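If you check Swiss-Prot, you get these features:
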DOMAIN    1-227  domain 'Radical SAM core'
MUTAGEN   CYS15 to Ala  Decrease in 4Fe-4S content; when associated with A-19 and A-22
MUTAGEN   CYS19 to Ala  Decrease in 4Fe-4S content; when associated with A-15 and A-22
BINDING   TYR21, GLY66, SER122, ARG134, LEU195  S-adenosyl-L-methionine binding site
MUTAGEN   CYS22 to Ala  Decrease in 4Fe-4S content; when associated with A-15 and A-19
MUTAGEN   TYR24 to Phe  Retains 11.7% of FGly production activity
MUTAGEN   CYS276 to Ala  Exhibits reduced solubility and drastically reduced activity
MUTAGEN   ASP277 to Asn  Retains 0.8% of FGly production activity
ACT_SITE  ASP277  active site, proton acceptor
BINDING   CYS317, CYS320, CYS326, CYS348  [4Fe-4S] cluster 3 binding site
Amino acid sequence: MPPLSLLIKPASSGCNLKCTYCFYHSLSDNRNVKSYGIMRDEVLESMVKRVLNEANGHCSFAFQGGEPTLAGLEFFEKLMELQRKHNYKNLKIYNSLQTNGTLIDESWAKFLSENKFLVGLSMDGPKEIHNLNRKDCCGLDTFSKVERAAELFKKYKVEFNILCVVTSNTARHVNKVYKYFKEKDFKFLQFINCLDPLYEEKGKYNYSLKPKDYTKFLKNLFDFWYEDFLNGNRVSIRYFDGLLETILLGKSSSCGMNGTCTCQFVVESDGSVYPCDFYVLDKWRLGNIQDMTMKELFETNKNHEFIKLSFKVHEECKKCKWFRLCKGGCRRCRDSKEDSALELNYYCQSYKEFFEYAFPRLINVANNIK
């Protein structure tokens, strides 16, 4: 097979936080088994051996959750041992970790640095904004622990970026959020839409990100980002980077920006494999990585069905002048009713207004970075 990328949940849906907007919590509540616990050593070895045997060129192991650090540092030390043991083809291996940061200490930071992990740190901005939705299981604030994790990453020279969930409150205070990240010298930022639970009415929660709020957020964030670009202080914002890739190359490296789905090979802690992080549901279970090859998993009828469903272009999109840039957006924002055709993207109007507002300046940036 070509290079392989896996998204792995070593602690299943387990987490030491109780974020109000957690999409994976709502997903796992709708499975026969809410949590599969910590990944066993035999599952880990089967997975590593499988990928290193079948991939060509390089492969990527991305650990997410739940909270992956709940698996323990020993789990990841075992991972490195197994990668060395089974990498007889001398593949280039990329490891990454998405964490809430609350369990990061000196030992973790040192390990991540020494083993060249790329780390995503979940942080929603300054204290009052972050703590609003990101409490621990006891209802306590988490900001100070996350800020401490960022300091440790800098101390040990861990390569990391910030993942910020955009809620209604974030959208209203984008100036505070961007200013805080800038003060902390965070140069790599990813802002992701807060998702209401799958197949529930959209916009009914206090945290829900409504289209009008998202429009304002995108415009204001772009203004700050563009001003910094003109002043020689370029900040990487994944969504804007994805748009620039689309302008310059015709497609983006970011999932959700190309209009159609691919198979992400999401691996739950019991070895079960799913096509997408947003659809880790019994309905879309492809099989188990312990007893099926990656090719067999990819060729399952369920995977083909999942991908095929994303190919239908909405009639409104076909006549939209921004379709080549937007491509309909992420399937998750088009999926409103179970077992129904995908609809127009929930944020369609937001994107239209944003593109009208920012496109000339996006072209200017693209021309300057060719």
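Glycine residues also receive a Cβ, built from the backbone N, Cα and C atoms like all the rest.
Every residue here is the original one, so none of the noted swaps is modelled.
Known features from Swiss-Prot, placed on the structure.
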| residue | record | CB count, 10 Å |
| --- | --- | --- |
| CYS15 | mutagenesis position | 22 |
| CYS19 | mutagenesis position | 20 |
| TYR21 | S-adenosyl-L-methionine binding site | 21 |
| CYS22 | mutagenesis position | 21 |
| TYR24 | mutagenesis position | 19 |
| GLY66 | S-adenosyl-L-methionine binding site | 25 |
| ARG134 | S-adenosyl-L-methionine binding site | 24 |
| LEU195 | S-adenosyl-L-methionine binding site | 21 |
| CYS276 | mutagenesis position | 24 |
| CYS317 | [4Fe-4S] cluster 3 binding site | 19 |
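All protein chains considered, the CB of CYS348 ([4Fe-4S] cluster 3 binding site) has 21 other CB atoms within 10 Å. Apart from CYS317, CYS320, CYS326, CYS348, the [4Fe-4S] cluster 3 site neighbourhood in this chain, defined by C-beta within 8 angstroms of the site C-beta centre, holds HIS314, GLU316, TRP322, PHE323, LYS327, GLY328, GLY329, LEU344, ASN345, TYR351, LYS352. Other C-beta atoms found within 10 angstroms of the C-beta of CYS320 ([4Fe-4S] cluster 3 binding site) number 19, with every protein chain shown included. If you compare every pair of Cα atoms in TYR21, GLY66, SER122, ARG134, LEU195, the residues listed for S-adenosyl-L-methionine, the longest distance is 16 angstrom. Here CYS326 ([4Fe-4S] cluster 3 binding site) comes close to GLY259, CYS317, CYS320, ASN345, TYR351, PHE355: these same-chain residues lie at least six apart in sequence, with C-beta atoms under 8 angstroms from its C-beta. For LEU195 (S-adenosyl-L-methionine binding site), the nearest of the mutagenesis positions CYS15, CYS19, TYR24, CYS276, ASP277 in terms of C-alpha separation is TYR24. When the recorded positions SER122, ASP277 are compared by the number of other CB atoms within 10 angstroms of each CB, ASP277 has the fewest. Closest to CYS276 (mutagenesis position) by Cα-Cα distance, out of the recorded positions CYS22, TYR24, GLY66, ARG134, CYS348, is TYR24.
On the backbone, the CA of CYS19 (mutagenesis position) and the CA of ARG134 (S-adenosyl-L-methionine binding site) stand 5 Å apart. Comparing the Cα of CYS15 (mutagenesis position) with the Cα of every entry in TYR21, GLY66, SER122, ARG134, CYS348, these being the binding-site residues, the smallest distance points to GLY66. Considering only the mutagenesis positions CYS22, TYR24, ASP277, the residue whose Cα is spatially closest to the Cα of SER122 (S-adenosyl-L-methionine binding site) is CYS22. Listed in sequence order, the recorded positions near GLY66 (S-adenosyl-L-methionine binding site) (C-alpha within 10 Å of its C-alpha) are CYS22, TYR24, out of CYS22, TYR24, ASP277, CYS348. Within the model, the domain 'Radical SAM core' (1-227) carries an average pLDDT of 97. In the three-state DSSP scheme, CYS320 ([4Fe-4S] cluster 3 binding site) is classed as coil. Cα distances from ASP277 (mutagenesis position) to the binding-site residues TYR21, ARG134, CYS348 are smallest for TYR21.
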